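First up is the structure itself, then whatever we jot down about it.
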Amino acid sequence: MALLKVKFDQKKRVKLAQGLWLMNWLSVLAGIVLFSLGLFLKIELRKRSEVMNNSESHFVPNSLIGVGVLSCVFNSLAGKICYDALDPAKYAKWKPWLKPYLAVCIFFNVILFLVALCCFLLRGSLESTLAYGLKNGMKYYRDTDTPGRCFMKKTIDMLQIEFKCCGNNGFRDWFEIQWISNRYLDFSSKEVKDRIKSNVDGRYLVDGVPFSCCNPSSPRPCIQYQLTNNSAHYSYDHQTEELNLWLRGCRAALLNYYSSLMNSMGVVTLLVWLFEVSITAGLRYLHTALESVSNPEDPECESEGWLLEKSVPETWKAFLESFKKLGKSNQVEAEGADAGPAPEAG
């Protein structure tokens, strides 16, 4: 028994074809939106590629760009099919291709759904990418004279100012690295010598942070050096007083920014997916309604349309059987090829 059977007369078939034509062209616009969102996210990620570990984070924007292009192509073609469906002569050329096209549409809908899920689920991968990339970027902060790294100081400073953050996980991350270049250290100074000697790796470590960590909203002038030395500043206690620095780490700030972007894009992609599913269902109804016309010479006669020719269990069983037959036929062909040509009679 057919699933979700609906009766159609000529008027209903015309309305269905016209409605699907309009929906397909709206879906082309939705594809352009997906393409634009993917392009925007890719540009945003490239802006901060210096503080990201690898290109894994570009999977989501690349996927959005890909499904956006495919959506435009498939729905333009579907719009043409719906436009030609009302003319028997034009419809005849599409008839052999409709079933394969519907199968491709179903496969595309599955891909679109997976892309939407990726928008929500790739937060963990992005977090590890940012953590490692920011850690390396901070190490190169002092290398203003090194070719290929001279831009890193500006990149980190602009990042901390724009996102109101400091360090990787917090401002104390700057205490663990030498972020002041040796070029600007006075090695004749006893303080500099003592600090370098006291460190196993011979690095100049200070309890200070770059100027970009300072919060301009703080009423007190920025304290960026000797942050843990209470006696170095008047009326100051670093353990109880709220520091005039950004307390949030840049990893959390960037992760929240990109996660909110991808979550919004995931919602848009899910809405487009629902729209595409409804179009695929409509195309199936149009296809079966035109196929079941009892008298092709009488366009006014009634016909029936359905989503599945049989029930869901029966359809699944038939699919598995056809899949097994395909596997067996491939196996027979492979065995025949291995056996080689038959020997000639002597």
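Easy rule for this one: first residue shown is 1, then count along the chain.
Every residue gets a Cβ built from N, Cα and C, even glycine.
Every protein chain shown contributes to the tally, and the Cβ of TYR141 (mutagenesis position) ends up with 21 other Cβ atoms within 10 Å. TYR141 (mutagenesis position) falls outside any helix or strand according to DSSP and counts as coil. According to Swiss-Prot, the mutagenesis experiment TYR141 to Cys carries this note: Reduced cone and rod photoreceptor function as a result of outer segment malformation, including disorganization, short outer segments, and elongated disks which affect both rod and cone photoreceptors. Reduced Prph2 protein abundance in the retina.
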